[in-house]
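Chemist: Here you go, one structure.
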Amino acid sequence: MFQAAERPQEWAMEGPRDGLKKERLLDDRHDSGLDSMKDEEYEQMVKELQEIRLEPQEVPRGSEPWKQQLTEDGDSFLHLAIIHEEKALTMEVIRQVKGDLAFLNFQNNLQQTPLHLAVITNQPEIAEALLGAGCDPELRDFRGNTPLHLACEQGCLASVGVLTQSCTTPHLHSILKATNYNGHTCLHLASIHGYLGIVELLVSLGADVNAQEPCNGRTALHLAVDLQNPDLVSLLLKCGADVNRVTYQGYSPYQLTWGRPSTRIQQQLGQLTLENLQMLPESEDEESYDTESEFTEFTEDELPYDDCVFGGQRLTL
């Protein structure tokens, strides 16, 4: 019988010898790369690597794409950060755009600047940062309100303080005189909503306590009577309100107390108002009626109605 030929035993090339072989191959590759370069080329490459420097470059203003992005409501990135009360993000944006007045004073579809929104969302620290960065406090929204108008309407004393303290004197006097599209000054709005502390502050800063509404001539004192607010009446009198100032129809604040429930207001104003401004003036309608009566006379044969019918029968007068 034939026997199968024995196969030669195969020895696995594993272990230390295999690792040495791989290292030797890698060394050969590195050596071959170095050997292919001349000494002058190698020195030049090292020199160039040593001369490489990374220098930060300032990105030119206006090239930031996030400044150009607007929502369908016309809100910029800064508007949105303020609306969502992301204070850290808002402060960082303000820091980056400081001095960029076009971006800081950009108005959305409701003509609101970031400063308007900071007041609306009751964030006085953001309002202060915006003013410091260059935001204009005199810009108006679609209702003609400056940021100070909104702060007075909302009764936020902190925002009022920031806006009045951060404004220069000419700016402040201009804002205090400004009326919105309803004819109201900041003092009028504070009076209408009964914020006595803000009223006192505005008057101390130079607001005209006797400023009249353009539409009908009411002063803050007239408004206080209309609202039946005796505490506001007392404060305005203390601040120098003129009790004898009349509206464009000729009514003094005291005359507006007739038919109103507060006797306290009537007593306060009655002691100070001129006597001829205490009685209600005769209306034009009554005068015209009296005038017509004088000239309208009928004889016995000329009655104003001669065709009266009752139950189908004509009445004989």
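The backbone N, Cα and C atoms fix where each Cβ goes, glycine too.
Nope, none of those substitutions made it into this model, it's the original residues.
Among the mutagenesis experiments that Swiss-Prot reports, LYS21 to Arg is described with the note: Little change in Tax-stimulated transactivation. No sumoylation. Greatly reduced Tax- or cytokine-stimulated transactivation and decrease in ubiquitination and degradation; when associated with R-22. Does not affect activation by FK506. Here the residue is the original one, but Swiss-Prot notes a mutagenesis experiment at this spot, ASP31 to Ala: Loss of phosphorylation; when associated with A-35. Listed in Swiss-Prot is the mutagenesis experiment SER32 to Thr, annotated as follows: Decrease in phosphorylation and degradation; when associated with T-36. For the mutagenesis result SER32 to Ala, the note given in Swiss-Prot is Loss of phosphorylation, ubiquitination and degradation; when associated with A-36. Abolished activation by FK506. Under mutagenesis, Swiss-Prot gives ASP35 to Ala with this note: Loss in phosphorylation; when associated with A-31. Listed in Swiss-Prot as a mutagenesis experiment, SER36 to Glu is described as follows: Mimics phosphorylation; promoting ubiquitination and degradation; when associated with E-32. According to Swiss-Prot, the mutagenesis experiment LYS38 to Arg carries the annotation: No change in Tax-stimulated transactivation. No change in Tax-stimulated transactivation; when associated with R-47. TYR42 to Phe appears in Swiss-Prot as a mutagenesis experiment; the accompanying note says: No phosphorylation. One entry in Swiss-Prot concerns the mutagenesis experiment LYS47 to Arg. Its note says: Little change in Tax-stimulated transactivation. No change in Tax-stimulated transactivation; when associated with R-38. ASN210 to Ala appears in Swiss-Prot as a mutagenesis experiment; the accompanying note says: Almost abolished ability to inhibit NF-kappa-B DNA-binding activity; when associated with A-244. While the structure shown retains the original residue, Swiss-Prot records the mutagenesis experiment SER234 to Ala with this note: No inducible ubiquitination nor protein degradation. In Swiss-Prot, a mutagenesis experiment is listed as ASN244 to Ala, annotated with the note Almost abolished ability to inhibit NF-kappa-B DNA-binding activity; when associated with A-210. For THR263 to Ala, Swiss-Prot lists a mutagenesis experiment annotated as follows: No inducible ubiquitination nor protein degradation.
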Chemist: Restricting the comparison to the mutagenesis positions LYS38, TYR42, LYS47, ASN210, THR263, which residue's C-alpha is spatially nearest the C-alpha of ASN244 (mutagenesis position)?
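Modeler: The answer is ASN210.
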Chemist: Work through the mutagenesis positions one by one (ASN210, SER234, THR263) and name whichever has its CA nearest to the CA of TYR42 (mutagenesis position).
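Modeler: Sorting the mutagenesis positions by distance from TYR42 (mutagenesis position), the top entry is ASN210.
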Chemist: According to DSSP, folded down to helix, strand and coil, what is LYS38 (mutagenesis position)?
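Modeler: DSSP assigns LYS38 (mutagenesis position) to coil.
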Chemist: So what sits near SER234 (mutagenesis position) in its own chain, CB-to-CB under 8 Å and at least six residues off in sequence?
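Modeler: Same-chain residues close to SER234 (mutagenesis position) (Cβ under 8 Å, separated by 6 or more) are GLN268.
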Chemist: Using C-alpha atoms only, work out the spacing between ASN210 (mutagenesis position) and THR263 (mutagenesis position) and round it to an integer in Å.
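Modeler: Approximately 23 Å lies between the Cα of ASN210 (mutagenesis position) and that of THR263 (mutagenesis position).
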Chemist: Per DSSP, to which secondary structure element type does ASN244 (mutagenesis position) belong, with helix, strand and coil as the options?
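Modeler: The three-state answer is coil.
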Chemist: Between THR263 (mutagenesis position) and LYS47 (mutagenesis position), what is the CA-CA distance rounded to a whole number of Å?
Modeler: 96
Chemist: According to DSSP, which kind of secondary structure is ASN210 (mutagenesis position) found in, if we only use helix, strand and coil?
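Modeler: Going by the DSSP assignment, ASN210 (mutagenesis position) belongs to neither helix nor strand, so it counts as coil.
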